[in-house]
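Inspection log for the structure reproduced underneath, given as structure tokens.
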Amino acid sequence: MTAYIQRSQCISTSLLVVLTTLVSCQIPRDRLSNIGVIVDEGKSLKIAGSHESRYIVLSLVPGVDFENGCGTAQVIQYKSLLNRLLIPLRDALDLQEALITVTNDTTQNAGAPQSRFFGAVIGTIALGVATSAQITAGIALAEAREAKRDIALIKESMTKTHKSIELLQNAVGEQILALKTLQDFVNDEIKPAISELGCETAALRLGIKLTQHYSELLTAFGSNFGTIGEKSLTLQALSSLYSANITEIMTTIKTGQSNIYDVIYTEQIKGTVIDVDLERYMVTLSVKIPILSEVPGVLIHKASSISYNIDGEEWYVTVPSHILSRASFLGGADITDCVESRLTYICPRDPAQLIPDSQQKCILGDTTRCPVTKVVDSLIPKFAFVNGGVVANCIASTCTCGTGRRPISQDRSKGVVFLTHDNCGLIGVNGVELYANRRGHDATWGVQNLTVGPAIAIRPIDISLNLADATNFLQDSKAELEKARKILSEVGRWYNSRETVITIIVVMVVILVVIIVIIIVLYRLRRSMLMGNPDDRIPRDTYTLEPKIRHMYTNGGFDAMAEKR
């Protein structure tokens with residue numbers, strides 16, 4: 001059965017390695033480097049979705065029950081130092097407790113002593129709106145309420161025992177570690193010294209040790225005692241202070257050794273002071289240990305860009321700061337809330353983000369879809385470290401090689417130049433001198449005819465990419481529109497032409513002018529005729545439409561006729 005389990009683990013590990021290799025190979029890092037895009041090998045992804053709770057009860061004053069009050073004065077002085085350290089912390093906890101309304105309290109026996117401890121289930125915040133800090137603090141208090149009885153019992157037992165370490169597991173499986181500081185020193189050195197060296201000498205040794213312990217206490221828990229918020233625990237200081245292996249707290253964590261390493265490396269073990277007991281000089285800390293779950297087959301790559309040259313112009317490719325690659329997915333990664341260890345990214349949720357299709361194809365090696373912007377200033381990076389060497393744009397920069405500062409001439413058919421320790425030991429870029437790694441190899445992937453996408457603005461990237469696609473579409477449709485316009489102009493009739501319209505307008509204007517001239521001539525002719533016959537006399541032989549009878553009346557025609565009769 002054991003062999004079968006080991007074989008299954010080996011097979012799963014091999015599949016994971018193969019899958020990780022395939023995911024890493026889908027990004028052509030060599031081709032992208034030719035246009036100044038630098039992509040690292042990537043790190044795995046782990047999700048910290050939940051945590052385990054631990055509690056540490058610190059007894060800061062050792063149990064001293066010497067005869068004749070030996071060492072009492074030194075202990076009193078030591079307590080005064082602790083008061084100056086712990087009283088402000090206790091007052092802050094009291095203020096925090098006052099902001100939380102108790103909605104569900106437990107009943108206790110009337111005769112039982114009321115021990116001072118935070119015990120409340122979160123209800124409403126006194127001022128109405130709960131901030132995230134208040135909610136976090138309230139959750140810590142509510143969780144501490146569940147362990148109240150167990151912690152109270154171990155605090156009571158610590159006052160009655162002379163052991164330096166007590167370990168208790170409560171009903172829900174949460175460990176409570178009790179550290180009684182300096183108790184071993186008192187038991188092993190101070191008590192024997194009283195009988196050998198006398199009370200005064202032993203008391204002096206105790207005072208020196210207490211002062212030293214106070215300094216070590218500030219070193220180990222200074223960040224935790226200085227605030228009521230969450231702070232990372234200093235594991236090394238805690239281990240050396242109490243002569244114990246602090247990793248014992250994590251013995252029941254259901255996780256692997258690599259996860260424990262990542263948690264320690266990123267300082268994700270947080271401690272919060274939840275109780276200060278000035279009567280017993282005990283401090284209780286709530287410790288949160290995150291539980292990590294690795295997402296198989298996922299790598300997060302860190303990406304960056306430097307400028308490169310093509311056709312005598314300097315360009316810059318815009319890429320996401322982090323790229324998440326999965327078997328069938330390639331996108332961006334928002335690591336704002338993530339922490340980075342040496343091998344992994346630890347995130348509270350899946351950081352995957354969608355990126356435009358053109359940017360995906362660019363990262364996969366199709367440089368014709370890469371969104372670029374033209375460099376107009378010197379703020380764009382000109383060099384970067386890759387594969388133990390340096391990749392630089394030596395056309396837009398002044399590059400030198402070796403201790404003799406030999407100038408580097410970059411081929412204009414190449415976008416960038418790759419420099420390593422083999423071909424250039426001391427590398428200089430714009431006056432900055434760099435030593436390449438001796439283990440770096442010469443990154444020569446050959447000269448490629450590079451073609452990139454349309455120029456865009458860097459901010460915002462998504463909008464610019466959409467505008468770039470729209471620009472390509474408009475450029476393609478412009479030629480088709482020109483062809484359609486020519487066809488329409490050829491198919492149209494004669495009166496649709498521009499020359500015909502102009503001719504018609506000119507003819508109409510000429511006709512209008514002629515009509516006006518004719519009217520003026522007729523008007524002047526009639527006026528001249530009226531001026532030539534002022535008496536309005538008309539000759540007899542002149543043809544007129546007026547009746548002849550009128551002339552008969554006017555010329556005496558009727559009178560002559562009457563005489564004849």
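Yeah, the Cβs are placed from backbone N, Cα and C, and that goes for glycine too.
This is the original sequence, none of the listed changes applied.
Experimental mutagenesis is annotated in Swiss-Prot for Asn449 to Gly, with the remark: Loss of glycosylation. According to Swiss-Prot, the natural variant Ile47 to Val carries the annotation: In Mutant KD-21 and Mutant KD-52. Quoting Swiss-Prot on the natural variant Ile56 to Leu: In strain: Mutant KD-41. According to Swiss-Prot, the natural variant Arg84 to Met carries the following note: In strain: Mutant BF-41, Mutant BF-53, Mutant BF-82 and Mutant BF-132. Variant annotation in Swiss-Prot: Arg90 to Ser, described as In strain: Mutant KD-51 and Mutant KD-51M; the structure shown retains the original residue. Natural variation at this site is recorded by Swiss-Prot as Asp91 to Val, annotated: In strain: Mutant KD-51M. For the natural variant Asn104 to Ser, the note given by Swiss-Prot reads: In strain: Mutant F1-R, Mutant F1-R / T-5 revertant and Mutant ts-f1. For the natural variant Arg116 to Ile, the note given in Swiss-Prot is In strain: Mutant KD-21 and Mutant KD-62. In Swiss-Prot, the entry for natural variant Arg116 to Lys states: In strain: Mutant F1-R / T-5 revertant. The structure shown retains the original residue. According to Swiss-Prot, the natural variant Met250 to Ile carries this note: In strain: Mutant BY-4 and Mutant BY-13. Here the residue is the original one, while Swiss-Prot reports the natural variant Glu279 to Lys with the comment In strain: Mutant F1-R, Mutant F1-R / T-5 revertant and Mutant ts-f1. Asn423 to His appears in Swiss-Prot as a known natural variant, with the remark: In strain: Mutant KD-52M. Looking at Swiss-Prot, you'll find the natural variant Ile461 to Val noted as follows: In strain: wild-type, Mutant F1-R, Mutant F1-R / T-5 revertant and Mutant ts-f1.
Features as recorded by Swiss-Prot, highlighted on the structure.
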| residue | record | DSSP class |
| --- | --- | --- |
| Ile47 | variant position | strand |
| Ile56 | variant position | strand |
| Arg84 | variant position | helix |
| Arg90 | variant position | helix |
| Glu279 | variant position | coil |
| Asn423 | variant position | coil |
Which is it, of Asp91, Glu279: the one of these variant positions whose Cβ has the most other Cβ atoms within 10 Å?
Asp91
So of all those variant positions, Ile56, Arg84, Asn423, which one's Cα sits nearest to Arg90 (variant position)?
Arg84
Count of other CB atoms lying within 10 Å of the CB belonging to Arg84 (variant position):
8
If one measures from the C-alpha of Arg84 (variant position) to the C-alpha of Asn423 (variant position), what distance in angstrom results, rounded to a whole number?
63
For Asn423 (variant position), the one of Ile47, Ile56, Asp91 that lies nearest, given that the variant positions are compared by Cα:
Ile47
Fill in the CA-CA distance, Glu279 (variant position) to Ile56 (variant position), as an integer in Å.
18
Take the Cβ of Arg90 (variant position) and count every other Cβ within 10 Å, whichever protein chain it belongs to.
18
Among Ile47, Ile56, the one of these variant positions whose Cβ has the fewest neighbouring Cβ atoms within 10 Å:
Ile47
Asn423 (variant position), number of other Cβ atoms within 10 Å:
16
Compute the C-alpha separation of Ile47 (variant position) from Ile56 (variant position), stating it in Å without decimals.
26
Please report how many Å separate the Cα atom of Asp91 (variant position) from that of Ile56 (variant position), as a whole number.
20
